[in-house]
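Feature annotations, reproduced from Swiss-Prot:
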BINDING   F27, I28, D47, A50, T51, G52, D78, I79, Q98, T117, Y166, K170, V196  NAD(+) binding site
MUTAGEN   G102 to K  Shows a reduced activity towards UDP-GlcNAc while maintaining the same level of activity towards UDP-GalNAc. Loss of activity on UDP-Glc and UDP-Gal
BINDING   S103, S142, S143, Y166, N195, V210, Y225, N227, R234, R299, D302  UDP-N-acetyl-alpha-D-galactosamine binding site
MUTAGEN   S143 to A  Shows normal activity on N-acetylated substrates, but shows no activity on UDP-Gal and UDP-Glc
MUTAGEN   S144 to K  Loss of activity
ACT_SITE  Y166  active site, proton acceptor
MUTAGEN   Q201 to E  Does not affect conversion of acetylated substrates, but severely impairs the ability to catalyze conversion of non-acetylated substrates, rendering the mutant more specific for N-acetylated substrates than the wild-type
MUTAGEN   A209 to H  Alters substrate specificity. Mutant is much less efficient in catalyzing the epimerization of N-acetylated hexose moieties and is more efficient in catalyzing the reaction for non-acetylated hexoses
MUTAGEN   A209 to N  Enhances the specificity for acetylated substrates, and this is accompanied by a decrease in catalytic efficiency. Strongly impaired in its ability to use non-acetylated substrates
MUTAGEN   S306 to Y  Loss of activity
Amino acid sequence: MMSRYEELRKELPAQPKVWLITGVAGFIGSNLLETLLKLDQKVVGLDNFATGHQRNLDEVRSLVSEKQWSNFKFIQGDIRNLDDCNNACAGVDYVLHQAALGSVPRSINDPITSNATNIDGFLNMLIAARDAKVQSFTYAASSSTYGDHPGLPKVEDTIGKPLSPYAVTKYVNELYADVFSRCYGFSTIGLRYFNVFGRRQDPNGAYAAVIPKWTSSMIQGDDVYINGDGETSRDFCYIENTVQANLLAATAGLDARNQVYNIAVGGRTSLNQLFFALRDGLAENGVSYHREPVYRDFREGDVRHSLADISKAAKLLGYAPKYDVSAGVALAMPWYIMFLK
């Protein structure tokens, strides 16, 4: 029996829609772009290249046909500018709002810019999408919203206090989305991402995520630093699972809308386990790394453990993650080796 996602992938090429991806030059945005263009959809992309890269768009172009690429319209603009948002939303059926300044440490160092992008920018996008009468608005929420609540697995309706300015911004997004559905009858779905990883996730810069950062260090023969004792755990989610969730959410029925969903695999991996998984993944691709990890202080604003209950997304969206951590690492490694060597 076909999964809901497999059915959707069959349906979409027969009835192309217009999709807007904000943050299209970023990690998740460029993977959404690749999938939608390969499904013969029309895509508008908005990005200001604050954290996204032209090279991600160039890579997508190399992976699709010229005809598919001609279905893509890129707008260089900023979600903090309402005119840019209005321009991007014109004639769009589905919005996939990924643009944001990620990273807990970045938000601690510069809460004002995080607020301007993640809250003011989000509100601009809601207004523009509402006024353009789009069919649905799917946005990147975050597992950071669970804050200091100790319960595992994380269930959507039980959250704690935020532990960082970033977590505050992502929670405010959920509140605004909920209010827009109540006040304006506007359909939104929030996807609480848990530690997404995969191809095109940037290994460079001060705020690189753990998997690309460690992989880069290993390939270059540098030390790998673990904050804390290494028993901190996360629910790592390969990018293809996240793409699946976005497409299912955008096209979901009315009963599934105006809610938030955990998007993960529902499995916990400690940082120590992750270290060995990455080392093994590199070894399978002919890259050896013989150093042991270097442990240092636990990082401010980080939660100790994270594990998602994904039953709500499974039930209401038909979400069925296909890739666990080891499968995701196996798929991502050749890309990292090519990119970093």
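The backbone N, Cα and C atoms fix where each Cβ goes, glycine too.
Unsubstituted: the structure retains its original residues.
Values in this document were obtained by computation on a predicted structure and should not be read as measured data.
Distance from the CA of Q201 (mutagenesis position) to the CA of F27 (NAD(+) binding site) is 5 Å. Spanning the listed UDP-N-acetyl-alpha-D-galactosamine site, residues S103, S142, S143, Y166, N195, V210, Y225, N227, R234, R299, D302 have a farthest Cα to Cα distance of 24 Å. Other Cβ atoms within 10 Å of the Cβ of V196 (NAD(+) binding site), summed over all protein chains shown, number 25.
Every protein chain considered, the tally of other Cβ atoms within 10 Å of the Cβ of N195 (UDP-N-acetyl-alpha-D-galactosamine binding site) stands at 19. The CA atom of D78 (NAD(+) binding site) is located 25 Å away from the CA atom of S143 (mutagenesis position).
In three-state terms derived from DSSP, D47 (NAD(+) binding site) belongs to an extended strand segment. By neighbour count, meaning other C-beta atoms within 10 Å, the densest spot among the recorded positions D78, A209 is D78. A gap of 12 Å separates the Cα atoms of A209 (mutagenesis position) and R234 (UDP-N-acetyl-alpha-D-galactosamine binding site). With respect to S143 (mutagenesis position), the closest of these recorded positions in Cα terms is S306, chosen from T51, Y166, R234, S306.
Its own atom aside, the Cβ of S144 (mutagenesis position) has 26 Cβ atoms within 10 angstroms in the protein chains shown. The separation of S103 (UDP-N-acetyl-alpha-D-galactosamine binding site) from D47 (NAD(+) binding site), Cα to Cα, is 18 Å.
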